[in-house]
Amino acid sequence: MKMPLTWYSWFLLSAWILNTGAEISITPEPAQPAEGDNVTLVVHGLSGELLAYNWYAGPTLSLTFLVASYIVSTGDETPGPAHTGREAVRPDGSLDIHGALPGHTGTYILQTLNRQFQTEVGYGHMQVYEILAPPTVMANDTALVERRDTLRLVCSSPSPAEVRWFFNGDALPVAVRLGMSPDGRMLTRHGVRREEAGAYQCEVWNPVSVSRSEPLNLTVYFGPERVAILQDSTTRTGCTIKVDFNMSLTLWCVARSCPEPEYVWAFNGKALKNGQDHLNISSMTAAHEGTYTCIAKNSKTLLSGSASVVVKLSAAAVAMMIVPVPTKPTEGQDVTLTVQGYPKDLLVYAWYRGPASEPNRLLSQLPSGNWIAGPAHTGREVGFANCSLLVQKLNLTDAGRYTLKTVTLQGKTDTLEVELQVAPLE
């Protein structure tokens, strides 16, 4: 039968004579219990015939810390103020704790009384470890600008535990580049770098439990850097690209940047309506010669960069020649007699059907840029500023020799001929 301790009983217990020669030790089993485990505080070194035990959960023999008193002869156990409802004293003096909680962590004292009314005291310590919940990685921001912003990561966990950090799944070296707080729960990087973009996790652990957070993904904005213009299958010397007449050319703008930059193209200093990373020239002519500039802009870093190339007709294309497009037109089609390498200082030109004589003149272009029809004009011919001639809706009688005559501002005259073939419809 459990009897409450009277004031007189407590007086007797406090008046016991201490036996200083005793060596009582207390060890928990299991040695590293997890919350919820059943734990026994096993007593070693008891000697002689004992009358009673007092268990304390605290640093001193104070009534406040008394868990229970136990009378050996009767088996009576009396709970004390520190009893949680989970403790029970064994006849051998050991203390059972059912479903131990982290709050049971601390110093335990066993006080014994023998028949000579001498007391012995033993001390022990027990650490009850929590089953850890997953922590959370928190950041001051998950999208930062390189070399401008500061990164702060915090591993948030309600439980005291050791902390490890992981970057892209691998253990993060101890503060090689990132400053770590003394408790390991905060990482700080002033002037964050692009190499530090990726997935961060933290892991909390104790001897009985390990738990890792979900990844937190960090983006670091940078650039644009190393802006360059690339091209496919053309001859390039330094910043000059040479292209054959009537050939196509694609210019690509590349840059190192996060996020991908916005692109603006300019031709001879004038902006083009093209927001793509590439620029196409479908058919190279003298009108396409000039300086092409790509400007890359990063909306996050507010930085920009540019690159330029000079595009020219190749040397082989400079000599004036006439190329029909298409090269083998059929009856009913339109054909353009495209002029390659026409004079840059052109004053006037004239097209003839056959030899360059007035009756054969199809049309002429005046210095004003307008063209006028000649005696041989059929109403299907159109002239262009680059000296090209369009003949619409071909018939078989359009086949034959065509002559182009040009006059420059310096008075230089050139004559060039081409033979046009028209295939009949099948």
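Placed from the backbone N, Cα and C atoms, the Cβ positions cover glycine too.
Nope, none of those substitutions made it into this model, it's the original residues.
Annotation source Swiss-Prot lists domain 'Ig-like C2-type 1' at 134-219.
Looking at Swiss-Prot, the entry for mutagenesis of Thr142 to Pro says: Does not affect the interaction with TECTA nor subcellular localization. The Cβ neighbour count for Thr142 (mutagenesis position), using a 10 Å radius over every protein chain in view, is 14. Look at Thr142 (mutagenesis position): DSSP puts it in coil.
Annotated domain 'Ig-like C2-type 2' per Swiss-Prot: 224-310, in sequence order.
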Overall pLDDT of the domain 'Ig-like C2-type 1' (134-219), taken as the mean: 91
